[in-house]
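Colleague: Annotations per Swiss-Prot:
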MUTAGEN   CYS199 to Ser  Inhibits transport of F and HN to the cell surface
VARIANT   ILE47 to Val  In Mutant KD-21 and Mutant KD-52
VARIANT   GLY63 to Val  In strain: Mutant F1-R, Mutant F1-R / T-5 revertant and Mutant ts-f1
VARIANT   ASN109 to Leu  In strain: Mutant KD-31 and Mutant KD-61
VARIANT   ARG116 to Ile  In strain: Mutant KD-21 and Mutant KD-62
VARIANT   GLU196 to Asp  In strain: Mutant KD-32 and KD-32M
VARIANT   CYS399 to Phe  In strain: Mutant KD-52M
Amino acid sequence: MTAYIQRSQCISTSLLVVLTTLVSCQIPRDRLSNIGVIVDEGKSLKIAGSHESRYIVLSLVPGVDFENGCGTAQVIQYKSLLNRLLIPLRDALDLQEALITVTNDTTQNAGAPQSRFFGAVIGTIALGVATSAQITAGIALAEAREAKRDIALIKESMTKTHKSIELLQNAVGEQILALKTLQDFVNDEIKPAISELGCETAALRLGIKLTQHYSELLTAFGSNFGTIGEKSLTLQALSSLYSANITEIMTTIKTGQSNIYDVIYTEQIKGTVIDVDLERYMVTLSVKIPILSEVPGVLIHKASSISYNIDGEEWYVTVPSHILSRASFLGGADITDCVESRLTYICPRDPAQLIPDSQQKCILGDTTRCPVTKVVDSLIPKFAFVNGGVVANCIASTCTCGTGRRPISQDRSKGVVFLTHDNCGLIGVNGVELYANRRGHDATWGVQNLTVGPAIAIRPIDISLNLADATNFLQDSKAELEKARKILSEVGRWYNSRETVITIIVVMVVILVVIIVIIIVLYRLRRSMLMGNPDDRIPRDTYTLEPKIRHMYTNGGFDAMAEKR
C-alpha cells in the first residue's frame, strides 16, 4: 500500500512537471525578446483561502517564591517596565471593546469570579457604520470568545506551576501554547545561586537577566505590542527568546513542507494581541496561520518592455505587468493583494484577468497583433536583464562593451541587441555600467523580419487596443469606399455630372440677363414715343382700334350731316 501511494505521488508529480513545462512553452519568450518584451520563467500560484487559529499566552513575570524576599525588589522594577509597555496596549483594547456592542452574552454563576477578558459576539458598531478594521477586530474577539474558558484555565495553571512551556488543545482542535518566560532561568540558576552565592548576588543576577529579557521581549514582540492590529510574528526572535522551536505551533497544520516554507518566507503568520492581564502580567496573542492550496498547471509570469527599433523608428510594446498562463487560458494577473515568495505567488483569490484578443495573440508570438506606441521621450526603459545577460536598444542608446568602453554598433535590421559575459564582460548603457552573470548564455535567436500592430496610446491600454482595431477596420473599408465611389460616378447619367450642372446654371443666368435687357429696351422705346407726340394727336391714316364715331363727334361730322339734310 505504501509503495502504491509513493508511486501515485511520483506519477502526479511527473504530470505536474510536464504540464508546467507545456504551459511555460506556450509563450515564445525568445521571439518576444526581439521586440523588447521580457517575460520571466514564471512562478506557481497558491490560494490562501482560509487559516488556522493558534493562541499564545505569554507569562512575562517568572514565579519567584524565594525565602526572605530575595529578588523582590528586582521583580518590582521589572514590573514597572512592563507597565509602561502594557498599559497603553490595554487602554487601546478597552477602547476597541467599547466600540463593539454585546448582543449575545453568556450567563455565569453568581459566585464565580469575573475574569477580565473580551467576550462578545459582534453585533452593531456603536457609531453605526462598521469599518473593515472594526470588523476584523470584532471577528478576532468573537473567535477568542470560543477559546475563553481554555485560555482562562491555562492562565490559572501557569500561576501554579513552575514549568516554562504548557500546551493545551481546546475542544475545536485549536492549540494554545503557554510560554512562561524566564522560568527555566529561575529554576536552574537563580535558586541554586541563592544557596551558593547568597541572596544579594543572586538578586543582582536576576535583575540583570530581567533587564536583558525586557530587551529581547521588545525585539521579539515589539511590533505586536505596539498596536492592536495584525502584525507578522518574528519566528527567529521568538525561538531564540524562549529556547523552543516555534514551528511546534504548526505541527498540526494540514499542509506540506513547501507551504510552511512559503508562509514563513512571506511572513504571513500574523499575531494580534487580544488580552492584557496586568494582575498576572500575562498577554494573549491570537495567531493566524494561512492554509495554502496550490493551483495545478498555472504560472504567473512577470512581464516588462524596453524600446526597440524598426525601420529607423523607436517603438514600445504595451503588455500587462503580469501574465497568467494556464493550459487553455492566457490572460493578465492582478497581484495587488498577493505576496510573492521565491517560488510562488500567494493570493487570497484567483488573480486571473481577461485581456484583449490582439494582446493574447501578441504574447503567443504573433507580433503583427502587438499593440505598440511610438517613443517620443527618454523615459521608456532602454535595457533589461534576461538569461543572465542584458538586452538593450543600442540605436536609441549609447552602448559600450568591455573595460575599454568599445562602442556597440547595432544592426538596424534588429530590434535589440543581446549582450552576455561571453561577448561583452562589462556592459555600458547610457553611462550605466553593468556586469553580466558569468553563467548567462548568449541569447541569439536569429534575425527576424518583425512586423508589429498599429500605433496606440499607452493609457488606457484596453481602450487603445479597441481603437487600434477600429483603425484597421476603417483603413480597410476606405479603399472599398473609393472603389464604390468610382463605380457610381461612371454609372450615373449626363445630368448627374458636375459639368452639366454648371452649364445649366450659366445658361439660366444668361437667359435672365437677356430678358432684363429686353424689358429695359421696350420701356425706353415707349417712353420716347410718348415724348414725340405730346398733344396725343393721331393722323387719319394711322391705324387705330378706336371707333370712328369718336372723330365724328370731335371734328363736327354730325353737324355737316345735319346741314345736308
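Every residue, even glycine, has its Cβ placed from backbone N, Cα and C.
Every residue here is the original one, so none of the noted swaps is modelled.
So that I understand the layout, could you describe where these features sit and how close they are to other parts?
Modeller: CYS199 (mutagenesis position) falls within a helical segment according to DSSP. The number of other Cβ atoms within 10 Å of the Cβ belonging to CYS199 (mutagenesis position), over all protein chains shown, comes to 16.
Under the three-state DSSP scheme, ILE47 (variant position) falls in the strand class. All protein chains shown were included, and the count of other CB atoms within 10 Å of the CB of ILE47 (variant position) stands at 19.
For CYS399 (variant position), the Cβ neighbour count at a 10 Å cut-off comes to 24, with all displayed protein chains included. Mapped onto three states, the DSSP output places CYS399 (variant position) in strand.
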Colleague: Can you tell me how far the Cα of CYS399 (variant position) sits from the Cα of ILE47 (variant position), in Å?
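Modeller: The separation of the Cα atoms works out to 43 Å.
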Colleague: How many Å lie between the Cα of CYS199 (mutagenesis position) and the Cα of ILE47 (variant position)?
Modeller: 57
